[in-house]
Amino acid sequence: MFAVMRIDNDDCRSDFRRKMRPKCEFICKYCQRRFTKPYNLMIHERTHKSPEITYSCEVCGKYFKQRDNLRQHRCSQCVWR
């Protein structure tokens, strides 16, 4: 069993949230954005290195810098016929 701790004080609540937030140890060398995982940093840094590489949607013609964004767009926006 475990107990649930109730925090009534606003100062304590914000302090608790700050301590429970994961540390952002991986920093982008281009814009100083912080990440908790090295993989996320690597994906982000690609946007700085190669802006000329784009992926386009065959249905609507929109362009995306990341392949994952195109895949997400296909699933949620465009209707495949």
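Note that Cβ sites are derived from N, Cα and C of the backbone, with glycine treated the same way.
Every residue here is the original one, so none of the noted swaps is modelled.
Small disclaimer: the values here were computed from a predicted structure and weren't measured.
Where Swiss-Prot documents Glu25 to Lys as a mutagenesis experiment, the accompanying text is: In drm5; foregut proventriculus morphologically and functionally defective. DSSP assigns Glu25 (mutagenesis position) to coil, not to a helix or a strand. Cβ-based neighbour count (10 Å, all protein chains) for Glu25 (mutagenesis position) stands at 11.
Long-range Cβ proximity for Glu45 (mutagenesis position), meaning a same-chain Cβ under 8 A and a gap of 6 or more residues, is found for Cys28, Lys29, Tyr30. Quoted from Swiss-Prot, the note on mutagenesis experiment Glu45 to Lys is: In drm4; foregut proventriculus morphologically and functionally defective.
Here Swiss-Prot describes Arg46 to Cys as a published mutagenesis experiment; the accompanying note says: In drm6; foregut proventriculus and hindgut morphologically and functionally defective. Abolishes lin binding. Abolishes lin-inhibiting activity. Its Cβ placed at the centre, Arg46 (mutagenesis position) has 13 other Cβ atoms within 10 Å.
In Swiss-Prot, a published mutagenesis experiment is listed as Arg46 to His, annotated In drm2; foregut proventriculus morphologically and functionally defective. For the recorded site, Arg46 (mutagenesis position), the DSSP three-state label reads helix.
Taking all protein chains in view, 14 other C-beta atoms sit within 10 angstroms of the C-beta of Cys57 (mutagenesis position). Listed in Swiss-Prot as a mutagenesis experiment, Cys57 to Gly is described as follows: Reduces lin binding. No effect on lin-inhibiting activity.
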